[in-house]
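I have placed the structure first, in the form of structure tokens, so that the comments after it can refer back to it.
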Amino acid sequence: MAAQRLGKRVLSKLQSPSRARGPGGSPGGLQKRHARVTVKYDRRELQRRLDVEKWIDGRLEELYRGREADMPDEVNIDELLELESEEERSRKIQGLLKSCTNPTENFVQELLVKLRGLHKQPGLRQPSPSGDGSLSPRQDRARTAPP
């Protein structure tokens, strides 16, 4: 019996409204923000795009290891999706990677496969300092990195 009471007490603390408070003590702030985002955009699509962006960042770091200064500022997924064919996308990606001394063929082919499942999301872009309307992966990481 005592174990049941203890279990109920722990469970009630985990479910208490004070645990659901968002930043600044507002109840459910984080939960409500997710709800608004997923109403406008499909959450699964957003997660897929994020996964592709993380994959691109990781692979670029591998390809340019030791030569980070030569790394392209960005690989804009929306620009690639706007192109008509995979051949055009492939040429665009290869143009971005022209300074890479490591083999890039596998990266290009894998990225083309990952792009097949994505759709252009024009509302997701935020203005960049360069004024072209997009953030580079490096700029985005710097903007969202913890202090």
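Residue numbering: from 1, along the chain as shown.
Here the Cβ of each residue, glycine as well, is placed from N, Cα and C on the backbone.
Since we're looking at a predicted model, the values are computed, not measured.
What Swiss-Prot says about the mutagenesis result for Thr38 to Ala is this: Abolishes phosphorylation (in vitro) and strongly reduces inhibitory activity.
Thr38 to Glu appears in Swiss-Prot as a published mutagenesis result, with the remark: Reduces inhibitory activity at least 1000-fold.
Of all Cβ atoms in the protein chains displayed, 12 besides its own lie within 10 Å of the Cβ of Asp42 (mutagenesis position). The secondary structure of Asp42 (mutagenesis position), as reduced to three states from DSSP, is coil rather than helix or strand. Looking at Swiss-Prot, the entry for mutagenesis of Asp42 to Ala says: Strongly reduces inhibitory activity.
Among the mutagenesis results in Swiss-Prot, Arg44 to Ala has the note: Reduces inhibitory activity. The residue drawn here is the original one. Spatially close to Arg44 (mutagenesis position) yet at least six residues away along the chain is no residue at all, judged by Cβ distances under 8 angstroms.
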